[in-house]
Amino acid sequence: MRNCKMARVASVLGLVMLSVALLILSLISYVSLKKENIFTTPKYASPGAPRMYMFHAGFRSQFALKFLDPSFVPITNSLTQELQEKPSKWKFNRTAFLHQRQEILQHVDVIKNFSLTKNSVRIGQLMHYDYSSHKYVFSISNNFRSLLPDVSPIMNKHYNICAVVGNSGILTGSQCGQEIDKSDFVFRCNFAPTEAFQRDVGRKTNLTTFNPSILEKYYNNLLTIQDRNNFFLSLKKLDGAILWIPAFFFHTSATVTRTLVDFFVEHRGQLKVQLAWPGNIMQHVNRYWKNKHLSPKRLSTGILMYTLASAICEEIHLYGFWPFGFDPNTREDLPYHYYDKKGTKFTTKWQESHQLPAEFQLLYRMHGEGLTKLTLSHCA
């Protein structure tokens, strides 16, 4: 008798725990629908769909699995419809864009701060770092100064339509390559590869950023002849493009920067790449975006490139800006980068420094206002 009672109690407790778990999950989905999200007010085809839609769409994201923050996750039927219609409906608001450009230029002299020049620094001058303690310094050497341009590489440059290409996995299968290559000027981020992905990301590169840490991660700090050859061949493919090297963000880049300087001096005249070495630009850029209620530890490279593009481009189109682990068009899982190996899980390491969902929310709003065209759907 006693065993039967205990079994019944255990059964009841199990049902209670299951009910509580289901209630919590239901509340999560319900609250997410009530909260103002980053897109639009959702519309669903049938009663009861919102809750299940949240589970199937939201929980596909590794971001959601880890943080259970539904405000960033729901991909609704209305957004799917919007993605299909917006490319043809989007209209450039030139007046609003020019106003934004003026606002940016009030905070950032983009042309001047785009790169240090031979005339802007002297040998022995101590440079500080944007994101490191003021005690850390980098001394300008003769070799470093010799690599600086005589004038800003974007002085007196103007382009009609520019593409700023992020590295999000949303570009996988997008077939946006031809559209990107039709742009007058193409910005790329972090030396991202294009050769094996041309159908989706294009091949044209007019500028790519190069965080010094890339040398450690992909080229073994140039420690072997093979490493040096690989790096040389990668640079050769740029063929006249600007290599924008933010050497003064972190003091941890100092040693790698010196390795880079030695390499470029050694191969002087053998590469057509244009070198650009920005100084302490971020204090100015951060000030502008802070006024737009965006103040993470660090802005993403993508939004930094948008800032630079605003000074020389008459219209800016964005590709590969999507910080979530699922495709809004197909509901399929996505890698973090389009060039990640197949099966690579979506990473959330960026969360330590960046506010990518908040950046995306702002860019999406700018898209709606006609300031920039944000491509989230497939191009063909």
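In case you wondered, yes, glycine gets a Cβ from its N, Cα and C as well.
Although substitutions are noted, the structure shown does not include any of them.
Per Swiss-Prot, CMP-N-acetyl-beta-neuraminate binding site is recorded for N167, N190, S300, T301, G302, W322, Y336, H337, and the stated evidence type is a large-scale study or a structure entry. Sequence-distant contacts of W322 (CMP-N-acetyl-beta-neuraminate binding site), defined as residues of its own chain at least six apart whose C-beta falls under 8 angstroms from its C-beta, comprise G166, S168, G169, I170, P328, L334, F360, L376.
There are 16 other CB atoms within 10 A of the CB of N190 (mutagenesis position), with all protein chains counted. Quoting Swiss-Prot on the mutagenesis of N190 to A: Loss of alpha-N-acetylneuraminate alpha-2,8-sialyltransferase activity.
According to Swiss-Prot, the mutagenesis experiment H337 to A carries the following note: Loss of alpha-N-acetylneuraminate alpha-2,8-sialyltransferase activity. Under the DSSP three-state reduction, H337 (mutagenesis position) is assigned to strand. Listed in sequence order, N167, S168, G169, A192 are the same-chain residues six or more apart from H337 (mutagenesis position) with CB atoms under 8 A from its CB.
One entry in Swiss-Prot concerns the mutagenesis experiment H354 to A. Its note says: Abolishes enzyme activity.
Per Swiss-Prot, active site, proton donor/acceptor is recorded for H354, and the stated evidence type is a curator's inference.
Distance from the CA of N190 (mutagenesis position) to the CA of S300 (CMP-N-acetyl-beta-neuraminate binding site) is 11 Å.
When secondary structure is read from DSSP and collapsed to three states, S300 (CMP-N-acetyl-beta-neuraminate binding site) falls in the coil class.
Other Cβ atoms within 10 Å of the Cβ of S300 (CMP-N-acetyl-beta-neuraminate binding site), summed over all protein chains shown, number 20. Figure note: comparing Cβ neighbours within 10 Å for the binding-site residues N167, T301, G302, Y336, the maximum is reached by G302. For the pair Y336 (CMP-N-acetyl-beta-neuraminate binding site) and N190 (mutagenesis position), the C-alpha distance works out to 14 angstrom.
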